[in-house]
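Encoded as structure tokens, the structure appears first; notes follow it.
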Amino acid sequence: MRSTLRKDLIELFSQAGNEFISGQKISDALGCSRTAVWKHIEELRKEGYEVEAVRRKGYRLIKKPGKLSESEIRFGLKTEVMGQHLIYHDVLSSTQKTAHELANNNAPEGTLVVADKQTAGRGRMSRVWHSQEGNGVWMSLILRPDIPLQKTPQLTLLAAVAVVQGIEEAAGIQTDIKWPNDILINGKKTVGILTEMQAEEDRVRSVIIGIGINVNQQPNDFPDELKDIATSLSQAAGEKIDRAGVIQHILLCFEKRYRDYMTHGFTPIKLLWESYALGIGTNMRARTLNGTFYGKALGIDDEGVLLLETNEGIKKIYSADIELG
């Protein structure tokens, strides 16, 4: 079934609520035959949708699938660009790897790769990202910004702002940003963001932003080494969270912030990022490849670099593990 027809059919059922819709009404709305309507409904059933059919009444949607799917993500997605070209797989080694391959084959800006499970998910510095089936959001977004190479780190901070805003809209949960790419709830990691670039000489060909979100994990779902430092949206909310809704809200927030960025530059993003960031104005320890620095975090500069006031002066921190306090 074509994605647009599938989306339109699900929307018809959702608008009808508990009421039946006749096959003829669906046929007219979708612009296809009654036989085609039946085939489309069978496709939805294969995806896990429970559709009741009653003679002389028509069809009604009883239950949506519990698992993440392309249809669930597409339905209700209100973006113009981000996520409109969607690649969904139940299992991938890494959404980031697949997104790189797609970008190399001229995938358009806004292409989104989503997996229900990753077998080789990774975060910053090639660290393993625990991404089990059925509980999280594992996705990678392809961008093609016309910006200088040195400005690409700004997109990590833009993504962090969009994730914070999207989570609040989707689940009503307030989160904090820990420089440069971690989203925390009560000091525990909930989201990781990985930004990678494809470039030729001084030209950005594409930027791939990977986002991993712990959505419905419970404490026992985490490996022992993560139980004390990781949490999920569900644990914070005290209820199960709709993963498709989280994706949709984040994509919409990202699209708005990205449009602001391409129109007005980094300043609006910088101000938002600092308003959500932990530790600005307080002491922190930055562990870098060139040593460990301790000092007061002043904020970020116009390139998104962390400014740390130390006894030796202001240090620019480009990449580091941060310890607050």
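Note: Cβ is positioned from N, Cα and C throughout, glycine not excepted.
Nothing has been swapped: the model has the original residues at all the noted spots.
For the recorded site, Gln118 (biotin binding site), the DSSP three-state label reads strand. Annotation source Swiss-Prot lists biotin binding site at Gln118, Arg122, Gly123, Arg124, Lys189.
According to Swiss-Prot, the domain 'BPL/LPL catalytic' annotation covers 74-262.
According to Swiss-Prot, the experimentally introduced change Gly23 to Ser is described as follows: Deregulation of biotin synthesis. The Cβ of Gly23 (mutagenesis position) lies under 8 Å from the Cβ of Arg34, Val37, Trp38, Gly58, Tyr59, each on the same chain and at least six residues away in sequence.
Looking at Swiss-Prot, you'll find the mutagenesis Trp38 to Arg noted as follows: Deregulation of biotin synthesis.
Under DSSP, Gly58 (mutagenesis position) is assigned to a strand (E or B) in the three-state scheme. Experimental mutagenesis at this site is recorded by Swiss-Prot as Gly58 to Glu, annotated: Deregulation of biotin synthesis.
Just so you know, the Cβ of Gly58 (mutagenesis position) picks up 18 other Cβ atoms within 10 Å once every protein chain is counted.
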